[in-house]
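J.: According to Swiss-Prot, the protein has these features:
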- Asp346: active site, proton acceptor (ACT_SITE)
- 219-227, Lys240, 348-351, Asp364: ATP binding site (BINDING)
- 55-121: domain 'Death' (DOMAIN)
- 213-499: domain 'Protein kinase' (DOMAIN)
- Lys240 to Arg: Abolishes activity (MUTAGEN)
- Asp346 to Ala: Reduced activity (MUTAGEN)
- Ala350 to Glu: Reduced activity (MUTAGEN)
Amino acid sequence: MSGVQTAEAEAQAQNQANGNRTRSRSHLDNTMAIRLLPLPVRAQLCAHLDALDVWQQLATAVKLYPDQVEQISSQKQRGRSASNEFLNIWGGQYNHTVQTLFALFKKLKLHNAMRLIKDYVSEDLHKYIPRSVPTISELRAAPDSSAKVNNGPPFPSSSGVSNSNNNRTSTTATEEIPSLESLGNIHISTVQRAAESLLEIDYAELENATDGWSPDNRLGQGGFGDVYRGKWKQLDVAIKVMNYRSPNIDQKMVELQQSYNELKYLNSIRHDNILALYGYSIKGGKPCLVYQLMKGGSLEARLRAHKAQNPLPALTWQQRFSISLGTARGIYFLHTARGTPLIHGDIKPANILLDQCLQPKIGDFGLVREGPKSLDAVVEVNKVFGTKIYLPPEFRNFRQLSTGVDVYSFGIVLLEVFTGRQVTDRVPENETKKNLLDYVKQQWRQNRMELLEKHLAAPMGKELDMCMCAIEAGLHCTALDPQDRPSMNAVLKRFEPFVTD
């Protein structure tokens, strides 16, 4: 007897034995069809399942026919909900009940999905929903699951090495925290498959590399955990330790999925302008990701370095252009290296990291999503993710995801780099009602030289042409209509006359 059938049979036996339940309530719990689920509940359930991207596991578990699987896949490619189509087929054509769906979720260990529909099944089945998060030691002995998570749900966060989400909540060393494999059906073998060519590092080595997680080696602290400087195998590394401080189980799952997302994509794409991931550790006290240490800090920090207590020299015009060029190359690689474009989703100065030679590398891959097959196509997603002030209006307002999202974000970065202003800065006093983009548009028409960073000598000759080319590219990248934005390849072609490497 299958796991689904076993759960149903046990529930039915318990219902028959329970004489205190009313006949009408028992009848509802056992026979309510999936198609009768209230629309808000169904919408929430589909959004959750789509975020986990588990429709293939669901289809496999119930043995849908190949043509039905193809039908679901086709709906997903059109930007529609794959989970909703699964429910249409399995719940509609075959008239399955909510209780059967609950049993299916139990079999695949989709515990949060079980919670979403628990009010529509017998209370006797509620005992199958785990009350607490399993610990690392419990999961190490747990069997593998065929369910997997391909893309974490689109919640905004800063999960890169820069760890720009500065949540100062503390945690103790003995606190029980979930590992990468403990939530969202991410098991050890799933993580290891995603990191096939990546080194799995012994936790004790990382503990030793950081002098026992010494506070002196801590580079930053955020909502997802802490980042430490370490010396491992004679390499200077940055080690991100996952603490998952949120008390909310759903939020813990989001954080875990984003960590898995980062592991999956940083391992599968290698480029000079994409942050190098050296290895991972999931069998010790806390899950860890190990990166190349970027000694130059973030672009955001360098752009504000003149305001620091120990100020650094302002980046030169040529350095600003080189950083912009390298970032553009990294984004172009993400968009074109695979059959399906990868959309970073959170391009901003805080996620552009610099090595000791000021060469840029894009970090924070927790929000990367696979986009539509074509570079100029659009897919509608369930939630907006990323840093909103860097996101285009069609994504913020209508959740329309395309490579144009990254292009727009890069355009804002270009304007920040060459004007020396942050997107959140107030523009000059007589222009207080204008944001950075509106201000640049106005000055571009009236007095272009006023736009340039004031902490540097005014550029001249070819250097001036280079700066104006970059600002103009920033304006084109931030066009309101995504169809008017250039591709990253077109941006690189604009930069070609000024490339010296």
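From the backbone N, Cα and C atoms, a Cβ is placed for every residue, glycine too.
At each noted position, the model has the original residue.
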J.: Just to verify: the residue among Leu219, Val227, Ala350 with the fewest other Cβ atoms within 10 Å, which of the recorded positions is it?
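T.: Leu219, out of the recorded positions Leu219, Val227, Ala350, has the fewest neighbouring Cβ atoms within 10 Å.
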J.: Could you tell me which three-state DSSP class Ala350 (mutagenesis position) falls into?
T.: helix
J.: Just to verify a number: CA distance, Lys348 (ATP binding site) to Lys240 (mutagenesis position), in angstrom, no decimals.
T.: 20
J.: Using the alpha carbons only, what distance in Å do you get between Val227 (ATP binding site) and Ala350 (mutagenesis position) once rounded?
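T.: The separation of the Cα atoms works out to 15 Å.
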J.: Check Asp364 (ATP binding site) against DSSP and tell me helix, strand or coil, would you?
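T.: For Asp364 (ATP binding site) - judged by DSSP and reduced to three states - the answer is coil.
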J.: Under the DSSP assignment, what numbers of helix, strand and coil residues are found in the domain 'Death' (55-121)?
T.: 50 helix, 1 strand, 16 coil
J.: Would you identify the secondary structure of Gln221 (ATP binding site) according to DSSP, in three states?
T.: strand
J.: When the Cα-Cα distance from Leu219 (ATP binding site) is computed for each of the mutagenesis positions Lys240, Asp346, Ala350, which gives the smallest value?
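T.: Closest candidate to Leu219 (ATP binding site), judged by Cα separation, is Lys240.
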